[in-house]
Amino acid sequence: MAEDTETRPASAGAEEREEGEIADDGDGSAAAAAGRVSAHPLENAWTFWFDNPQGKSRAVAWGSTIHPIHTFSTVEDFWSLYNNIHHPSKLNVGADFHCFKDKIEPKWEDPICANGGKWTISCGKGKSDTFWLHTLLALIGEQFDFGDEICGAVVSVRKNQERVAIWTKNAANETAQISIGKQWKEFLDYKDSIGFVVHEDAKRSDKGAKNRYTV
């Protein structure tokens with residue numbers, strides 16, 4: 001009841017939290033309760049990851065510089081995070097943002113990603129912001145008919161171009177992959193052809209793997 005919430009004391013451990021530690025919002029405070037009532041839950045929880053290998057030795061193993069930023073599960077949490085991090089056009093060359101379903105790591109070695117592949121869209125420098133945002137909204141809003149096949153999305157900033165990619169689970173499921181590719185182009189109003197590369201093919205090829213599917 002409201003009376004109980006208002007009279008409940010603040011968390012006893014507030015003074016004991018280490019610097020930088022996020023307070024637990026489950027303490028029953030009126031503000032937290034109000035936030036939970038008004039929040040709009042997403043069908044899946046998602047985690048933002050950041051990879052900035054700049055300044056790292058080339059000998060560092062691929063994927064070792066990727067680290068999670070924050071996991072969100074409501075519309076409000078998404079916008080709070082998105083509005084407080086750099087957009088892709090502001091990132092250093094070589095950096096990547098990843099947004100993957102919670103518990104899935106944005107790595108080929110992750111068991112859920114291992115048999116999958118990715119659709120990729122390339123664009124000019126500074127042009128990826130809109131594509132990235134619209135891709136995120138389509139993902140967290142569950143706009144894809146084969147949404148269960150999707151692992152997450154990546155935006156990559158490189159010297160001469162920027163790329164946005166959608167990673168999927170099962171490259172052999174041609175029906176699902178073609179549907180995802182076509183719908184993604186529709187959501188972004190993207191007119192050029194895009195290709196789907198299987199992760200296993202990419203790992204075996206030093207010069208770039210051929211597209212398994214094209215839409």
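Residue positions begin at 1 at the first shown residue.
Placement of Cβ uses the backbone N, Cα and C atoms for every residue, glycine included.
Nothing has been swapped: the model has the original residues at all the noted spots.
Feature annotations, reproduced from Swiss-Prot:
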| type | residues | note |
| --- | --- | --- |
| BINDING | 58-63, Lys90, 108-109, 158-163, 203-207 | mRNA binding site |
| VARIANT | Thr120 to Ser | In strain: Sukai Golden and Mikamo Golden. In allele rym5 |
| VARIANT | Gln161 to His | In strain: Miho Golden and Haruna Nijo |
| VARIANT | Gln161 to Lys | In strain: Sukai Golden and Mikamo Golden. In allele rym5 |
| VARIANT | Thr175 to Ile | In allele 41 |
| VARIANT | Gly195 to Val | In allele 42 |
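Distance between Cα atoms for Thr175 (variant position) and Lys90 (mRNA binding site): 36 Å, as a whole number. Candidate binding-site residues: Lys90, Arg158, Lys203. Nearest to Thr120 (variant position) by Cα distance: Arg158.
For the variant positions listed here (Thr120, Gln161, Thr175), the lowest count of other CB atoms within 10 A around the CB belongs to Thr175. Taking the C-alpha positions, the distance from Gly195 (variant position) to Lys203 (mRNA binding site) comes to 16 Å. Note: Lys90 (mRNA binding site) has no non-local neighbours, i.e. no same-chain residues 6+ apart with C-beta under 8 A of its own C-beta.
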